[in-house]
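Feature list (source: Swiss-Prot):
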- E9 to A: Abolishes interaction with PI31 (MUTAGEN)
- R10 to A: Does not affect interaction with PI31 (MUTAGEN)
- L11 to A: Does not affect interaction with PI31 (MUTAGEN)
- 102-200: domain 'PDZ' (DOMAIN)
- P114 to A: Does not affect interaction with PI31 (MUTAGEN)
- R187 to A: Abolishes interaction with PI31 (MUTAGEN)
Amino acid sequence: MAAGTTTKERLERLINAKKQLEAQINRNGQILAANDNVGMSGPLVDAEGFPRNDIDVYQVRLARQTIICLQNDHKELMNQIQTLLNQYHSEIATTDPELVNRASALDLDSDRSPGGANITDLAPARAIVVVNLVSPDSPAERAGLCAGDAILRFGSINSGNFKGDLAQIGELVRNMQSQNVQLKVKRGEQQLDLILVPKTWSGRGLLGCNIVLPPEAMDH
């Protein structure tokens with residue numbers, strides 16, 4: 001470690017680098033969303049085997065390739081953050097609340113796909129929340145959410161780290177106000193990658209939708 005550089009400073013630099021990576025992933029995710037929400041695995045050919053004419057196939061392929069490369073960089077960065085975070089906690093008795101809050105939003109399980117605003121083919125195991133109401137002209141409606149959608153991943157929150165408390169999602173929404181939050185949504189037999197931008201609008205809250213725990217979670 002360079003003289004005068006603390007673990008906290010190194011950790012903050014890595015967290016900032018993580019944000020920059022996620023911003024690049026988001027930009028490419030927007031390309032996929034703009035192309036009929038094709039995501040990382042949607043078909044690029046029509047029923048007759050010809051390239052789809054309702055999307056920019058070249059643009060989609062390039063965005064997917066870029067996202068895969070960025071995800072690999074993201075995974076390595078998350079491993080570095082995990083190591084430094086453990087070191088930081090071991091060095092001090094009282095943690096810095098602001099830094100811990102920022103770090104707590106990270107999906108630091110290295111056995112899972114990287115957290116944050118990601119698009120991934122590895123679908124989470126189960127729904128964490130279900131949408132039962134979407135208000136007209138709300139951020140949720142503009143993102144493409146519909147009543148009945150099961151959300152499998154909400155930003156960095158997935159079935160592996162969700163604690164069954166809606167306040168966990170509320171905290172993420174507040175922290176990500178006016179920023180892109182990537183969602184993995186199951187709608188019937190379809191899985192969609194959507195981009196939600198929490199922000200103030202003419203209605204209540206930052207989303208304009210109501211989410212509840214899925215029935216199986218409430219049975220536990």
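Just so it is clear, glycine is given a Cβ too, placed from its N, Cα and C backbone atoms.
None of the noted substitutions appears here; every position holds its original residue.
Taking only the Cα positions, the spacing between R187 (mutagenesis position) and E9 (mutagenesis position) is 42 angstrom. The mutagenesis positions under consideration are E9, R10, L11, R187. Their Cβ neighbour counts within 10 Å are lowest for E9. According to DSSP, L11 (mutagenesis position) is assigned to a helical segment.
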